[in-house]
Amino acid sequence: MEQPINVLNDFHPLNEAGKILIKHPSLAERKDEDGIHWIKSQWDGKWYPEKFSDYLRLHKIVKIPNNSDKPELFQTYKDKNNKRSRYMGLPNLKRANIKTQWTREMVEEWKKCRDDIVYFAETYCAITHIDYGVIKVQLRDYQRDMLKIMSSKRMTVCNLSRQLGKTTVVAIFLAHFVCFNKDKAVGILAHKGSMSAEVLDRTKQAIELLPDFLQPGIVEWNKGSIELDNGSSIGAYASSPDAVRGNSFAMIYIDECAFIPNFHDSWLAIQPVISSGRRSKIIITTTPNGLNHFYDIWTAAVEGKSGFEPYTAIWNSVKERLYNDEDIFDDGWQWSIQTINGSSLAQFRQEHTAAFEGTSGTLISGMKLAVMDFIEVTPDDHGFHQFKKPEPDRKYIATLDCSEGRGQDYHALHIIDVTDDVWEQVGVLHSNTISHLILPDIVMRYLVEYNECPVYIELNSTGVSVAKSLYMDLEYEGVICDSYTDLGMKQTKRTKAVGCSTLKDLIEKDKLIIHHRATIQEFRTFSEKGVSWAAEEGYHDDLVMSLVIFGWLSTQSKFIDYADKDDMRLASEVFSKELQDMSDDYAPVIFVDSVHSAEYVPVSHGMSMV
């Protein structure tokens, strides 16, 4: 009999704001069949035994026999006793150019494995178990789906939660690819060389445990690379652009893509390698890591814009997690609660539900970053993106952060429309190729175009000369000065802290609308660093810092003059709703003065300030 839900004891942290993301196990459908009590999972609609012991009995481990003396049983035969046929004396590895006495059954089985990767995996792929020795791989449902997609599609991107066993399924696919294809080079890329080497080790194990009739001969069997006698090879590399340049790969596998720094540079090197062949493959797998480059790759794949086939799997794909500590099926209720309590809800969503949360400590909240949309426009020859053309009756303010090193950091100029209550980014100059000698002339061109708008310049090493040239040489009177000697603003800890805090409020409260794609991308990797804010390793923050200058300026009294406002208090503009709520909560006390005495009449929920 089903038990009623106790709202005090049966709360789950995933169920927030009235949304039921996980049902209590007492609400699941049940049935009795074949002497087993079955419970229907809410995740895949399949029936599972109530007891974990029954689940293990139905999915029992299958050991692979050690067959080295019965070649007629070719499905498991390895000629281990013949050292002349072994590579470097290793019993599980066949030496190159060893002749195989093929039978019709062997040929048919070989073709079946070539054409059906799932059959190949479930029939011949094995792992070494710490207790049972060599056992057959038991594929999970998601692993079967992944194998089918990777095999049939040219470009695949997989958004997966942690600890699903993705390395195992990728290793099986790589082993299948090099065993059944001639002259194919495979490159494994990861954040670190040790991570790509781990994937290669798992692939080597999959090849090593194949029976002799499926295993190609070994030419090289090194720590960082292998080569087979069919001409195929696999190499493990760190994800630097130099790793793939000069090589021609038939397939590239990128592991933990979301955690690779400077991925843009690596991606520019990878694309020509893949595009060199019409059938070249690329496979990307990762757990999300905030809203960085992988978020863009995944979004483009889901929207069908990039040619990548998207696939995702989350924590409930591991069926052992659907049983509690008492080995009773609860559909993952206890496991998910314990995991969340051991970390945080946001971390659980990112690492176990493959959700794109903001990178830990980003200036702008992850929820806001996820809904920020950009407008795609083609920049002009100088790198200026125009989102809205200038209008004569509107008021604009510009901020400029000059690059300190040509070819490295970027010049970043933002032009903001401050006419209405909601401010809007209407133009962006973003370039790291413009010389600071000619930058004042280029900047002035756009400032004049936007109604000769005022500009606030950060006085860094090159900003001083740019501001001086703009104000004195070009006689542009719209340069906003902090003093008689400072033709702009000098960035300090205080100005940066106030500017960052103000910018966060402006964007999260929809006071400032951003249209520039690169600006939004920089926000995704602009996070807390000690007691300040900065771009994460391998990323830029020039566009964000130019907006931080605008955030600081908007808090200054002179902003009213440049924005052509009669009177403005930024807190009233940004937090109007919060201030109104405070006003309602703390209504004033009303004093009534009569002829004989004075008395007060408190308004309900009022508060006396006396």
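Glycine residues also receive a Cβ, built from the backbone N, Cα and C atoms like all the rest.
The Cβ neighbour count for GLU256 (active site, for ATPase activity), using a 10 Å radius over every protein chain in view, is 21. Per Swiss-Prot, the feature active site, for ATPase activity maps to GLU256; the stated evidence is experimental evidence.
Every protein chain considered, the tally of other Cβ atoms within 10 Å of the Cβ of GLN143 (ATP binding site) stands at 24. Sequence annotations record features per position, and here Swiss-Prot assigns ATP binding site to GLN138, GLN143, ARG202 based on experimental evidence.
Annotated Mg(2+) 2 binding site per Swiss-Prot: ASP401, GLU458, in sequence order. Residues near ASP401 (Mg(2+) 2 binding site) in space but far in sequence (CB under 8 A, at least 6 apart, same chain), listed by position: HIS411, ALA412, LEU413, GLU458, ASN460, GLY463, ASP542, MET545, SER546, ILE549. Under the DSSP three-state reduction, ASP401 (Mg(2+) 2 binding site) is assigned to strand.
As annotated by Swiss-Prot, Mg(2+) 1 binding site applies to ASP401, ASP542, with the evidence given as sequence analysis.
Mapped onto three states, the DSSP output places LYS166 (mutagenesis position) in helix. Listed in sequence order, MET146, CYS158, LEU160, THR285 are the same-chain residues six or more apart from LYS166 (mutagenesis position) with CB atoms under 8 A from its CB. For the mutagenesis result LYS166 to Gly, the note given in Swiss-Prot is Complete loss of in vitro DNA packaging activity. No effect on in vivo terminase activity. Loss of terminase small subunit-stimulated ATPase activity.
What Swiss-Prot says about the mutagenesis result for LYS166 to Arg is this: Complete loss of in vitro DNA packaging activity but not the endonuclease activity.
The annotation that Swiss-Prot gives for the mutagenesis experiment ASP409 to Asn reads: Enhanced nuclease activity. Normal circular DNA packaging. Spatially close to ASP409 (mutagenesis position) yet at least six residues away along the chain are SER403, ASN432, HIS540, ASP542, judged by Cβ distances under 8 angstroms.
Quoted from Swiss-Prot, the note on mutagenesis experiment ASP542 to Ala is: Complete loss of nuclease activity. Unable to package circular plasmid DNA but packages linear DNA.
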For the C-alpha pair, I'd like the distance in angstrom between GLU256 (active site, for ATPase activity) and ARG202 (ATP binding site), rounded off. 16
Far apart in sequence but close in space: which same-chain residues, 6 or more away, have a Cβ under 8 Å from ARG202 (ATP binding site)? THR167, THR168, VAL170, ALA171
Same-chain shell around ATP excluding GLN138, GLN143, ARG202, C-beta within 8 angstroms of the CB centroid, reads ALA121, CYS125, ILE127, VAL137, LEU139, ARG140, GLY165, THR168, VAL169, ALA171, ILE172
For GLN138 (ATP binding site), what residues in its own chain, 6 or more apart in sequence, show a Cβ-Cβ distance under 8 Å? HIS59, ILE61, GLU122
CB neighbours of GLU458 (Mg(2+) 2 binding site) within 10 A? 24
